[in-house]
Structures are given as structure tokens and as C-alpha cells.
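J.: Sharing a structure below in C-alpha cells format, with a few things to ask.
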Amino acid sequence: MSKSHAAYIDYALRRTTNMPVEMMGSDVVRLKDYQHFVARVFLGLDSMHSLLLFHETGVGKTMTTVYILKHLKDIYTNWAIILLVKKALIEDPWMNTILRYAPEITKDCIFINYDDQNFRNKFFTNIKTINSKSRICVIIDECHNFISKSLIKEDGKIRPTRSVYNFLSKTIALKNHKMICLSATPIVNSVQEFTMLVNLLRPGSLQHQSLFENKRLVDEKELVSKLGGLCSYIVNNEFSIFDDVEGSASFAKKTVLMRYVNMSKKQEEIYQKAKLAEIKTGISSFRILRRMATTFTFDSFPERQNRDPGEYAQEIATLYNDFKNSLRDREFSKSALDTFKRGELLGGDASAADISLFTELKEKSVKFIDVCLGILASHGKCLVFEPFVNQSGIEILLLYFKVFGISNIEFSSRTKDTRIKAVAEFNQESNTNGECIKTCVFSSSGGEGISFFSINDIFILDMTWNEASLRQIVGRAIRLNSHVLTPPERRYVNVHFIMARLSNGMPTVDEDLFEIIQSKSKEFVQLFRVFKHTSLEWIHANEKDFSPIDNESGWKTLVSRAIDLSSNKNITNKLIEGTNIWYSNSNRLMSINRGFKGVDGRVYDVDGNYLHDMPDNPVIKIHDGKLIYIF
């Protein structure tokens with residue numbers, strides 16, 4: 001049915017031929033062609049009640065949305081605009097962008113933080129105050145967070161956000177309102193999030209049905225046919241976060257480096273104690289204690305089970321202060337720092353004080369040592385992602401930075417009052433090369449909504465639970481024109497994943513999480529393909545054989561059709577002759593996968609999903625006695 005969707009897109013574009021390409025307030029900005037296109041379609045089809053902006057980080061989702069909000073009154077006089085956003089993003093980018101380019105809509109805007117404990121009450125209180133003659137336009141920024149907060153917990157408890165989700169899914173289309181969801185990573189943790197998002201945008205279209213069978217979509221064609229026009233899809237980098245990507249005129253080159261570091265004996269000892277503690281307390285599935293142990297260890301492992309919280313906190317504070325005091329008035333000599341900046345380690349001619357300090361710091365954290373050495377050897381500015389703030393996280397890392405003489409800012413929950421200003425200083429043109437501030441260390445608070453410019457190296461100290469979160473983290477530094485001020489030879493970003501290893505070769509928590517991410521991505525890639533093929537851009541570019549229409553009366557019927565995945569009519573089992581192979585998507589063999597090559601040259605993954613055709617002259621590497629094809 002994509003031809004039918006194409007006809008409505010064409011109709012919307014014909015209705016909006018005179019829509020200006022510039023947005024003017026106290027400042028003027030000219031929209032990119034893709035921004036102008038999606039705005040014209042969404043505004044040109046008044047009965048298009050909802051849309052997902054699946055735009056990668058840095059291409060201007062916020063700007064596109066503000067343009068749409070500015071022109072809502074082109075289609076109706078009275079609007080109330082409700083923006084559901086994270087608290088950290090209200091001022092920047094949302095309020096700043098609105099005040100700069102569309103100040104006239106500020107009186108119509110209601111900002112509600114969906115992280116607020118009273119979110120539900122605040123939302124429905126505001127709904128009651130809206131004039132009945134007004135139409136409502138709801139904006140859900142980083143909608144994957146909103147969806148995640150609306151999922152029913154494993155214990156069956158319904159979360160407060162779910163009532164808002166239910167209200168929106170029932171009311172938006174019924175009352176002729178509009179809604180825009182924004183995300184660079186619309187699916188983060190589970191396939192259920194896809195179902196939730198689809199039913200928010202197209203209520204009732206996707207009932208409780210199994211989307212996958214043996215990790216393969218049951219009926220991709222049915223999904224694409226029924227979900228046409230669901231989203232706008234602007235994703236220039238469709239590669240895995242673990243793949244290298246060449247640079248372009250607008251985007252910096254990305255190179256991924258896996259930095260494996262062997263834990264010290266002290267760290268291994270504490271790591272094993274952390275593992276046992278997780279088993280005893282029943283939290284092994286979260287791996288929190290082991291993750292912290294791979295990052296930093298004190299001289300002893302503080303047991304938390306069956307202890308008074310105050311007593312436990314006091315022990316942690318004592319251990320921290322002891323470590324901090326051990327570094328008082330100590331720092332590396334200029335000679336040692338010069339050695340580190342050359343990318344070298346201390347030699348036999350180094351001072352006893354430098355060698356002793358380095359040894360002590362490495363015993364407690366090989367990861368922090370590796371990061372500090374990497375930062376000093378970097379030619380430009382750096383980012384460091386460390387999800388833990390206290391105990392073994394950022395608080396300790398900053399002590400390492402002090403000893404290594406690394407200037408820095410912090411973006412975390414501890415710096416709410418100063419972090420926006422600090423990032424602005426970090427991004428200043430005068431600091432393009434990191435002369436004033438070398439590094440920004442950030443927690444999960446900095447994973448979304450902020451931009452960094454002229455970054456050359458990102459160090460990821462802890463694996464997240466999903467590739468989407470990693471993509472958000474890396475996307476903070478690789479954005480549209482983020483390196484325009486950087487010298488041409490430095491328009492690159494090295495992404496360093498720092499992975500701890502055990503001396504006995506057993507997999508660590510870092511390697512476990514890496515495998516989890518790889519497993520999840522198999523299903524997510526297929527769902528992202530559905531988003532792509534149902535997007536306004538894909539339909540407009542690929543469906544040309546349609547009959548023009550002169551009204552939008554049939555749009556609601558077209559997008560209200562239920563999706564039927566109950567039949568396996570489109571699944572066929574075939575026996576294919578060929579050979580088993582090994583393949584990798586990385587020249588550095590970061591992940592090696594089993595696959596199958598048919599006699600016709602088609603390559604499949606281990607689950608039978610077609611990947612691509614075997615190249616005429618494939619790149620092959622030998623690793624551990626295996627022939628590895630590089631795709």
C-alpha cells in the first residue's frame with residue numbers, strides 16, 4: 001500500500017509549496033531540505049495525527065519540531081503545546097531554540113518533566129486547564145525514555161507514566177490533536193518497546209502478537225504495508241556502533257578501538273568477592289558490583305548485606321578519604337607527563353616517585369590508568385563516559401585526573417547547577433584543541449540532548465545494556481558539522497571501549513555485556529529496517545507510480561488498518577547448499593560470528609537471515625586458525 005501513502009505525501013507537498021524554508025525570530029535559520037520536507041508533510045496532512053522523528057543525533061530534530069510548532073496556526077487558530085521532556089533538556093535545547101526562532105509560541109507552551117515523581121498529576125492537571133476549543137500538539141522528546149517508563153513491570157505493577165501513555169493513544173486521533181515523538185534510538189532494551197511505540201502512534205494497529213520467530217520477523221511485508229508514513233527516517237550512519245565509519249563533508253570519521261586491559265591482582269581479588277556478594281544478595285543479574293570492581297577497587301571490599309546503611313556509607317567514605325589522602329601533594333613530574341604525552345610508558349630512567357605513584361594507581365584501576373594515558377596522548381579534546389558517579393566512579397576518576405594534570409569538567413547529577421555553563425565553555429572556539437579544558441567526564445546524565453564539538457577521542461569505561469545507549473553516547477561527539485572548526489587532519493573521533501580482562505581467561509562482566517548487546521541487535525536491526533521502509537522519505541523516493549489525490553479523506557482509513565501477523569504465509573523454509581563460514585564486520589575483528597555461504601554466493605547469519613552477497617574479492621583474515629571474512 002506504499003503507493004497510496006505516496007499519493008498523500010504528494011498531496012501534502014502540493015498544499016505547502018509556499019511554506020517558507022527559513023525560520024525567523026530574534027535570529028534566522030534556513031532549514032535543511034529534509035527538515036523542510038517532513039514539516040511540510042506533517043502540516044500538509046491535517047489528519048496525520050502522529051509522527052515519529054527517527055533522526056540520528058545531531059541532524060536537528062529539535063529545530064524541525066520548533067519549525068512545525070511555529071506553523072501550527074497555518075492549519076488551525078488555537079493550539080496548546082505540551083512538551084514532555086527530561087528536566088535537563090528543558091532550558092537547552094528546547095527553550096533556547098524556541099526563544100531564538102519562534103518566541104511567539106512560548107505563551108502556548110507547557111513543559112512537563114516526565115522524570116518528575118508527580119508527572120502524572122501535573123500532566124492531567126494541565127490537560128484540564130486547556131480551553132476546549134483548542135487543539136493540542138504533544139511533543140515527546142527522547143520518546144524511548146517515555147515508552148520505557150510506561151512499560152508494565154515484571155511484577156505486574158502499572159507505572160504512573162502508563163496512564164499518560166493510555167490517554168495519548170486514545171485521545172490524539174479521536175480529538176483531532178497532533179503528536180510528534182522524537183528519538184535517535186526508538187528501541188533500546190526490548191522488542192516490546194517497538195509494539196508500545198507503534199500503538200502510541202497508530203492506536204490498536206499492533207495487537208499482542210509475536211513479532212519474531214527464531215529471531216526473524218514473522219512478516220516484515222505486512223508491517224511495512226500497514227505502517228506506511230509512520231515516521232521520518234534520517235539516519236546517515238546505519239552501521240553498528242562497533243563499526244568504523246568514513247568521514248564526510250558534514251560528519252567526522254569514526255574509528256572504533258577495543259582496549260583490553262588486564263586487571264591487577266588486587267582488582268581480580270576484589271572482583272571475585274564482588275561476584276560472590278552479588279550471588280548472595282540476588283543481584284547478580286544486574287552485575288553492578290562486578291562492573292564497579294572492574295573500574296576501581298579500594299584496598300578492601302565493603303560488604304553491604306545485613307548492615308546498617310549509615311555504617312556502610314561511613315566505611316565507603318573512610319576508604320575514599322584514605323585513598324584521597326594517600327595522593328595528597330603527589331603528582332607526576334613534568335618528565336613523566338611528557339613521556340605519557342608521547343604515548344610511552346615510564347622507562348628505567350624514571351624517578352622512583354613516578355614509578356611508585358604509577359604502580360599504586362594501576363593496582364587499584366587499570367581502566368583509569370589507561371584512560372589517563374589515552375587522554376594525555378590525544379591530539380585534541382576528549383570525552384569520558386563513566387556511569388557511576390560516587391564510590392568507584394567519577395569521584396575517584398577526578399582524583400586520577402588531578403595527579404595526571406588533566407584539566408576537566410564534569411557533567412553528572414552532582415553538577416546540575418553548573419554543567420550547562422561548563423559544557424558551553426568546553427565547546428568554545430578558543431578551546432577547540434583543548435588548550436583550556438582537555439576533557440569532559442560524563443555520566444548517563446550526559447547521554448542525551450547535549451552536543452560536544454571538536455572531540456577527537458571518546459573513552460567508554462563501562463558497557464551499557466544496549467547498543468542504543470552507546471549510540472547516544474557516541475552521538476554526543478559525532479554530529480552534523482561538529483568538527484567544522486577542527487583542522488582537516490583532525491576531523492575524526494576515536495571511540496575507545498575499555499574492556500577489563502581476568503588473568504585466567506574467563507569472561508568478565510564487560511565481555512558479558514558486549515555479548516548481550518550483540519544478541520539484542522539482531523532483532524533491532526530488522527525493526528529499524530521496518531522504520532526505514534515505512535518512512536516518509538523512503539516512500540517519497542521509491543514510490544512514483546500513483547494517482548494524485550485532491551483531498552485527505554481516506555488517510556485515516558489507510559493508517560487505521562490492523563496488522564495481522566497470525567499467518568506464516570510469508571515464511572518459507574528452504575534447504576540451501578553451501579558451507580559454514582566465520583565473518584566479522586570489523587577489520588580489527590572485534591566480534592567474530594558464525595555464518596553460512598550458499599553456493600549462489602549469498603551470505604546468511606547463524607539464524608538464517610540473509611546478510612548480503614559475497615564480494616568478488618572478499619577480504620579474509622586469519623585468526624586463531626580460522627578464516628574470517630570481513631564484510
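Positions of Cβ are set from backbone N, Cα and C atoms, glycine also.
Original residues fill every noted site, and no substitution is shown.
Copied straight from Swiss-Prot:
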- 42-204: domain 'Helicase ATP-binding' (DOMAIN)
- His55, Glu56, Thr57, Gly58, Val59, Gly60, Lys61, Thr62: ATP binding site (BINDING)
- Lys61 to Ala, Arg or Gln: Almost complete loss of ATP hydrolysis (MUTAGEN)
- Thr62 to Ser: No loss of ATP hydrolysis (MUTAGEN)
- Thr62 to Ala or Val: Almost complete loss of ATP hydrolysis (MUTAGEN)
- Asp141 to Glu: 50% loss of ATP hydrolysis (MUTAGEN)
- His144 to Gln: 50% loss of ATP hydrolysis (MUTAGEN)
- Asn145 to Asp: 30% loss of ATP hydrolysis (MUTAGEN)
- Asn145 to Gln: No effect on ATP hydrolysis (MUTAGEN)
- Thr185 to Ala: 50% loss of ATP hydrolysis (MUTAGEN)
- 367-532: domain 'Helicase C-terminal' (DOMAIN)
- Gln472 to His: 80% loss of ATP hydrolysis (MUTAGEN)
- Arg476 to Ala or Lys: Loss ATP hydrolysis (MUTAGEN)
- Arg479 to Ala or Lys: Loss ATP hydrolysis (MUTAGEN)
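Just tell me what is around each of these and how deep it sits.
T.: For the recorded site, Thr57 (ATP binding site), the DSSP three-state label reads coil.
For Thr62 (mutagenesis position), the same-chain residues 6+ apart in sequence whose C-beta sits under 8 angstroms from its C-beta are Pro93, Trp94, Thr97, Asp141, Leu182.
Following the DSSP three-state reduction, the secondary structure of Thr62 (mutagenesis position) is helix.
Take the CB of Asp141 (mutagenesis position) and look out to 10 A: across all protein chains shown you find 25 other CB atoms.
Summarising the environment of His144 (mutagenesis position), the number of other Cβ atoms within 10 Å of its Cβ, over all protein chains shown, is 24.
Of all Cβ atoms in the shown protein chains, 20 besides its own fall within 10 Å of the Cβ of Asn145 (mutagenesis position).
Thr185 (mutagenesis position) falls outside any helix or strand according to DSSP and counts as coil. Sequence-distant contacts of Thr185 (mutagenesis position), defined as residues of its own chain at least six apart whose C-beta falls under 8 angstroms from its C-beta, comprise His144, Ala468, Ser469, Arg471, Gln472.
Under DSSP, Gln472 (mutagenesis position) is assigned to a helix (H, G or I) in the three-state scheme. Counting Cβ atoms from all protein chains shown, Gln472 (mutagenesis position) has 25 others lying within 10 Å of its own Cβ.
Every protein chain considered, the tally of other Cβ atoms within 10 Å of the Cβ of Arg476 (mutagenesis position) stands at 25.
The Cβ of Arg479 (mutagenesis position) lies under 8 Å from the Cβ of Thr57, Gly58, Val59, Phe251, Ser451, each on the same chain and at least six residues away in sequence.
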J.: Pop the Cα-Cα gap between His55 (ATP binding site) and Asn145 (mutagenesis position) into the table, whole Å please.
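T.: With the alpha carbons as reference points, the distance is 16 Å.
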J.: Return the residues near Lys61 (mutagenesis position) by Cβ distance under 8 Å, restricted to its own chain and a separation of at least 6 in sequence.
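T.: Within the chain, Lys61 (mutagenesis position) has Cβ neighbours under 8 Å at Leu53, His55, Leu182, Ala184.
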J.: Any idea what the model's mean pLDDT is for the domain 'Helicase C-terminal' (367-532)?
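T.: So the average pLDDT across the domain 'Helicase C-terminal' (367-532) works out to 91.
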J.: Please list, in sequence order, every residue of the chain apart from His55, Glu56, Thr57, Gly58, Val59, Gly60, Lys61, Thr62 whose Cβ lies within 8 Å of the Cβ centroid of the ATP site.
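T.: Sorted by sequence, the hits are Ala184, Ile234, Arg479, Leu480.
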J.: DSSP on His144 (mutagenesis position), three-state: which is it?
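T.: Assignment for His144 (mutagenesis position) reads helix.
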J.: Applying a 10 Å Cβ distance cut-off over all chains shown, what neighbour count does Gly60 (ATP binding site) have?
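T.: Counting Cβ neighbours of Gly60 (ATP binding site) within 10 Å gives 21.
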J.: At the level of the C-alpha atoms, what whole-angstrom distance separates Arg476 (mutagenesis position) and Glu56 (ATP binding site)?
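T.: Checking the Cα atoms of Arg476 (mutagenesis position) and Glu56 (ATP binding site) gives a distance of 11 Å.
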